[in-house]
Amino acid sequence: MAYRALMVLRMDPADAEHVAAAFAEHDTTELPLEIGVRRRVLFRFHDLYMHLIEADDDIMERLYQARSHPLFQEVNERVGQYLTPYAQDWEELKDSKAEVFYSWTAPDS
């Protein structure tokens, strides 16, 4: 995978099953592949929710374009009742994207 995006939000740990179920259903639709998502991994740590998206290339533009798609709106509405922004100044999707500040790759990779 050449591209990764890590989104960070807040979530009550008790709601993890609901969020996972929403994405499990969503990932059976055509939309993730249309956007270019190759892998999705959800993490939780106390009240933090981390959403790792992996793709072959940068998908953020396609992700923004998909916001008007009914399947995107459906999953967003479902998980939106369980997730809240981490940052108080959150305005849009990109405001929850973690910034890479160090990366290492083994020489033989």
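Glycine is no exception: its Cβ is also placed from the backbone N, Cα and C atoms.
The following features are taken from Swiss-Prot:
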{"type": "MUTAGEN", "residues": "H26 to Q", "note": "No effect"}
{"type": "MUTAGEN", "residues": "H26 to A", "note": "Relative activity reduced to 15% of wild-type"}
{"type": "MUTAGEN", "residues": "D27 to N", "note": "Relative activity reduced to 14% of wild-type"}
{"type": "MUTAGEN", "residues": "R40 to K", "note": "Relative activity reduced to 16% of wild-type"}
{"type": "MUTAGEN", "residues": "R40 to G", "note": "Relative activity reduced to 10% of wild-type"}
{"type": "MUTAGEN", "residues": "H51 to A", "note": "Relative activity reduced to 16% of wild-type"}
{"type": "MUTAGEN", "residues": "H51 to Q", "note": "No effect"}
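Across the structure, H26 (mutagenesis position) and R40 (mutagenesis position) place their CA atoms 11 angstrom apart. Considering other CB atoms within 10 Å as the measure, the emptiest surroundings among the mutagenesis positions H26, R40, H51 are those of R40. Spacing of R40 (mutagenesis position) relative to H51 (mutagenesis position) is 7 Å (Cα to Cα, whole number). A Cα-Cα distance of 14 Å separates H51 (mutagenesis position) from D27 (mutagenesis position).
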